[in-house]
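As given in Swiss-Prot:
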| type | residues | note |
| --- | --- | --- |
| VARIANT | Val62 to Met | In haplotype 9 |
| VARIANT | Thr84 to Ile | In haplotypes 3, 5, 6, 7 and 10 |
| VARIANT | Val138 to Ile | In haplotype 4, MELLI1 and MELLI2 |
| VARIANT | Lys142 to Ser | In strain: ssp. lamarckii |
| VARIANT | Phe203 to Leu | In strain: ssp. carnica |
| VARIANT | Val262 to Asp | In haplotype 6 |
Amino acid sequence: MFFMNFKYHWFIYFLITIFVLMMNSNNIFIQWMLMEFGTIISISLINIKSTNKTPSLIYYSVSVISSIFLFFMIIVYLSSISFTKTDTFNFMVQMMFFLKIGTFPFHFWMIYSYEMMNWKQIFLMSTLIKFIPIYMMVSMTKINSWTLYFLITNSLYISFYANKFYTLKKLLACSTIFNSFYFIFILELNKNMFIAMIILYSFNYFLLISFLNKFNIQNFNFMFYNKYQMYTFLTLMFNYSMYPIFLSFVIKWNLIFMMVSVKAYNWILFLLMISSMLMIWNYIIILKRVFLKMNFYKNNFIDDKDNKYMYHSYFALTLLSFNISFFITLNFL
């Protein structure tokens with residue numbers, strides 16, 4: 001058990017190191033090699049402590065297909081052929097990256113895999129394993145109007161598509177696919193803001209996943225032990241959904257500010273706001289069920305004075321105060 005934990009944590013450190021090296025390299029071929037090393041480590045991480053090997057096989061198959069095409073495209077790219085300067089070649093390369101990160105229309109494999117993964121695997125798939133190909137895609141290709149059309153279509157489609165699922169894992173899979181637009185577009189506009197976003201996003205996502213993993217929450221039929229545990233879940237969900245007054249909303253707010261300053265992005269901003277409201281509505285549906293269950297089962301809650309879950313109230317209050325304080329500091333002072 002100790003060896004498994006040691007190997008698991010070292011693989012994560014290797015993956016972080018690969019991502020840092022990629023951000024400090026301008027050579028496309030070196031970035032591709034680092035991405036492939038990251039893929040090997042990612043498959044190992046998905047397999048560790050997992051009895052179900054299907055998600056790793058799916059991810060391996062998708063990675064092999066995209067990597068083979070990317071390898072030949074990189075060779076053509078480095079040969080300086082005039083075809084590589086065209087929008088067609090640019091879009092073909094981007095489609096291979098979209099396949100790897102599971103965006104529309106290649107989203108089915110990711111949503112299907114999330115249902116079979118545990119929470120630790122979902123955290124890795126939604127953060128480190130996703131950031132590496134996104135960074136290389138923005139480094140290698142040009143984010144033009146066709147890319148923006150495709151990304152905004154992905155956001156609108158996923159925000160509607162997520163409404164049909166009744167499992168928490170599939171909803172988080174759709175949420176991860178939806179957030180791909182933010183990662184790609186922010187990286188294109190401002191690299192420093194992208195780094196700040198992935199750190200904040202990973203931290204918030206880690207808190208949410210740790211909570212779900214600790215209490216073994218798998219679907220919408222969960223029941224909380226007390227109201228403080230429920231308040232913690234509500235705070236984590238609002239924070240993850242980038243809801244106003246929470247620190248995570250600052251990233252979305254800054255992106256909106258940058259898009260408003262460029263009039264060419266106004267139509268994208270309008271569609272993004274619509275898709276964002278639809279996605280937040282999907283989160284609110286979860287919270288509505290939590291409130292309904294709270295009212296129905298409130299008599300079954302454990303006595304607050306005698307239970308060991310009292311610390312959740314302090315955690316929720318601290319997290320909420322921290323978010324509001326930083327939100328006010330960064331935007332009004």
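Cβ atoms are placed via backbone N, Cα and C, with glycine included.
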Pairwise Cα distance for Lys142 (variant position)/Val262 (variant position) [Å, integer]: 18
Cα-to-Cα gap, Val138 (variant position) vs Val262 (variant position), nearest whole Å: 20
Which of Val62, Phe203, all variant positions, has a Cβ with the fewest other Cβ atoms inside 10 Å: Phe203
Between Phe203 (variant position) and Val62 (variant position): CA-CA distance (Å): 27
Rounded Cα separation (Å) that holds between Phe203 (variant position) and Val262 (variant position): 30
